[in-house]
Amino acid sequence: MAELTALHTLTAQMKREGIRRLLVLSGEEGWCFEHTLKLRDALPGDWLWISPRPDAENHCSPSALQTLLGREFRHAVFDARHGFDAAAFAALSGTLKAGSWLVLLLPVWEEWENQPDADSLRWSDCPDPIATPHFVQHLKRVLTADNEAILWRQNQPFSLAHFTPRTDWYPATGAPQPEQQQLLKQLMTMPPGVAAVTAARGRGKSALAGQLISRIAGRAIVTAPAKASTDVLAQFAGEKFRFIAPDALLASDEQADWLVVDEAAAIPAPLLHQLVSRFPRTLLTTTVQGYEGTGRGFLLKFCARFPHLHRFELQQPIRWAQGCPLEKMVSEALVFDDENFTHTPQGNIVISAFEQTLWQSDPETPLKVYQLLSGAHYRTSPLDLRRMMDAPGQHFLQAAGENEIAGALWLVDEGGLSQQLSQAVWAGFRRPRGNLVAQSLAAHGNNPLAATLRGRRVSRIAVHPARQREGTGRQLIAGALQYTQDLDYLSVSFGYTGELWRFWQRCGFVLVRMGNHREASSGCYTAMALLPMSDAGKQLAEREHYRLRRDAQALAQWNGETLPVDPLNDAVLSDDDWLELAGFAFAHRPLLTSLGCLLRLLQTSELALPALRGRLQKNASDAQLCTTLKLSGRKMLLVRQREEAAQALFALNDVRTERLRDRITQWQLFH
């Protein structure tokens, strides 16, 4: 075939130029498969085949692609005929060598947007796959506008465009690139302080950090959220590589001349500050926006925490040439270029709402909103883009200046569960998909019917740094109330800090829950708050806030932090306590969810209850209790703790306990 000969010639040219390209095959399954095999036979290479079905040799499922990151391949096939795993697509593109093709298999072009996408099961919170017309139309626009991509459609004439030759490219030899060499020189002579290196993926920041460690005269310690992500760094650091996990490093008295923190923006800020203060020199590296990179706006705020920071950026790719067509196309398709916050939105702010249909009529507006929201966030995944475009129940507000988006709010519908399902969630018998706050209100709260109420959760909110402290965030929340009808509440879940809580409090929210362990992403306890919109919403917020006040002393003692509520010193078991204790004793409610009422039970009961008292009053570890009580593990310890709670309840009032047990055990019969 003449087209295969032309592709063979073009592939050789691409290898000389150090670039990769996308080739789309769109058509019926048989046609796509036949033409892919012809390409594979004509162009020598690895031909890694990413598909949910094992259609060919060298197959890998999208979910297993993570295991191949760090390896390199020549040519690959990405089968998106039944579902488009955007994160896997982005990750695959990063594994391809210079001179490679990424062959993208798509359904018949005209039928694509109406076809259910199997990948939607991961992000839509729907029981069945849904069609994703807005993402498909966006991708079609990108593909048809990209002069460097090749689109080969069934029953359409195929023509290979002439590509203007580029300058020859010379692959890296392992020695530092000129950009790295210059940066290394500056780091080697840096006075005591903190340096930050940011870069997109594939720019060699891990190699740079490893080369620094190998060259310094003194000792360095490496830390990171996950040791697996430091493999490249370790390779370049050689025998001087020494890794210690962040929490273990903080607990130790280790000293070194340099601390190197890989993917520093993913480490909770309070923990990072404590670590940095211990070492004379620190190098922080972070991936900027891209495949699960960090938003540039978040980085501005992050870097501002370190006065006199030396900030550097690597821009030159290492494994392919600058301006690689595949990298450019993937970035445009998955909107990896977030808001860079270089332009200040001017003029008065106007709040307006929009829905997902705007992706069809005016795609630039939701695109800018997404870029602002992802730019302000510490991490954005391609799943977020897919959810914003096509998941049901998504709503948006923008705060527009004269020429730029100054702020944005993303809301998600929640709640409205049936009475039976809400009760089953409260008891711990069921955990349906989605409904983050609505389910938590039931699963961790007092009211078994909490999830029947209908709310709208704040998923993300952002204001341009140059327009902050003008009340724009509060205007967005007020706008959400104005544009929202027939709901019981707005809700928000966030990593608790005093500054964040003051913002939500000024917006009118009521604190209803505080978690009992720190989140890995923020280093903070999770807080949940409600802004009531109906009488039922107001009653729920008041009831849960009252429970939080009763539990405040117990939570403060457990967490080691005072709660921002007025605590109630009330040791008497209430009706709500009895119900919740029965939920722990006879259903599957978690131990720490019931911390407050269990401590009140222990104060009331005269029984020994060693498993409960040991954990909650004496703060013994699970391992210690299992040894003392001769139990085989945590599961058996929890069974014993539930049995002890039941014994204590029966001893206080056997009739009431039996009635509650019978009532709650009925809730697991829900189908």
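Here the Cβ of each residue, glycine as well, is placed from N, Cα and C on the backbone.
Residues as originally present; substitutions not included.
Per Swiss-Prot, the features are as follows:
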type	residues	note
BINDING	GLN180, GLY202, ARG203, GLY204, LYS205, SER206, ALA207, LEU208, ALA209, GLY210, GLN211, ARG319	ATP binding site
BINDING	ILE461, ALA462, VAL463, GLN468, ARG469, GLU470, GLY471, THR472, GLY473, ARG474, GLU499, ARG506	acetyl-CoA binding site
DOMAIN	356-531	domain 'N-acetyltransferase'
MUTAGEN	ARG296 to Ala	Decrease in ATPase activity and loss of tRNA-binding
MUTAGEN	LYS301 to Ala	Decrease in ATPase activity and loss of tRNA-binding
MUTAGEN	ARG319 to Ala	Loss of ATPase activity, but no change in tRNA-binding. Lack of hydroxyisobutyrylation activity
MUTAGEN	HIS377 to Ala	Decrease in ATPase activity and loss of tRNA-binding
MUTAGEN	ARG387 to Ala	Abolishes the tRNA-binding capacity, but no loss of activity
MUTAGEN	ARG460 to Ala	Loss of tRNA-binding
MUTAGEN	VAL463 to Ala	Does not affect hydroxyisobutyrylation activity
MUTAGEN	ARG469 to Ala	Does not affect hydroxyisobutyrylation activity
MUTAGEN	GLY471 to Ala	Does not affect hydroxyisobutyrylation activity
MUTAGEN	TRP504 to Ala	Does not affect hydroxyisobutyrylation activity. No change in acetyl-CoA or hydroxyisobutanoyl-CoA binding
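Projection of Swiss-Prot feature records onto the structure.
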residue : record               : DSSP class
GLN180  : ATP binding site     : helix
LYS205  : ATP binding site     : helix
GLN211  : ATP binding site     : helix
ARG319  : mutagenesis position : coil
HIS377  : mutagenesis position : coil
ARG460  : mutagenesis position : strand
ARG469  : mutagenesis position : coil
TRP504  : mutagenesis position : helix
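For the recorded positions given as ILE461, VAL463, the lowest number of other CB atoms within 10 Å of the residue's CB is seen at ILE461.
Counting only same-chain residues at least 6 apart in sequence, those with a Cβ under 8 Å from the Cβ of GLN211 (ATP binding site) are PRO176, GLN180, LEU184, PHE236, ALA237.
Taking each Cβ in turn and tallying the other Cβ atoms within 10 Å, the top scorer among the recorded positions LYS205, ARG460, ARG469 is LYS205.
The subset of recorded positions (ARG319, HIS377, ILE461, GLY473, GLU499, TRP504) lying with their Cα within 10 Å of the Cα of ARG203 (ATP binding site) consists of ARG319, given in sequence order. Of all the binding-site residues in the list ALA209, ILE461, GLU499, the shortest Cα-Cα distance to ARG296 (mutagenesis position) is found for ILE461.
All protein chains considered, the CB of ALA209 (ATP binding site) has 27 other CB atoms within 10 Å. Mean model confidence for the domain 'N-acetyltransferase' (356-531) is a pLDDT of 94. In the three-state DSSP reading, ARG387 (mutagenesis position) counts as helix. Mapped onto three states, the DSSP output places ARG296 (mutagenesis position) in helix. Looking only at Cα atoms, GLY473 (acetyl-CoA binding site) sits nearest to VAL463 among the mutagenesis positions ARG460, VAL463, TRP504. Comparing the Cα of HIS377 (mutagenesis position) with the Cα of every entry in LYS205, ALA207, ALA209, GLU499, these being the binding-site residues, the smallest distance points to GLU499. Taking the Cβ of ARG387 (mutagenesis position) as reference, residues of its chain lying under 8 Å away and at least six apart in sequence are, in sequence order, TRP123, SER124, GLN394. Once Cβ contacts within 10 Å are tallied over all protein chains shown, the mutagenesis positions LYS301, ARG319 are led by ARG319.
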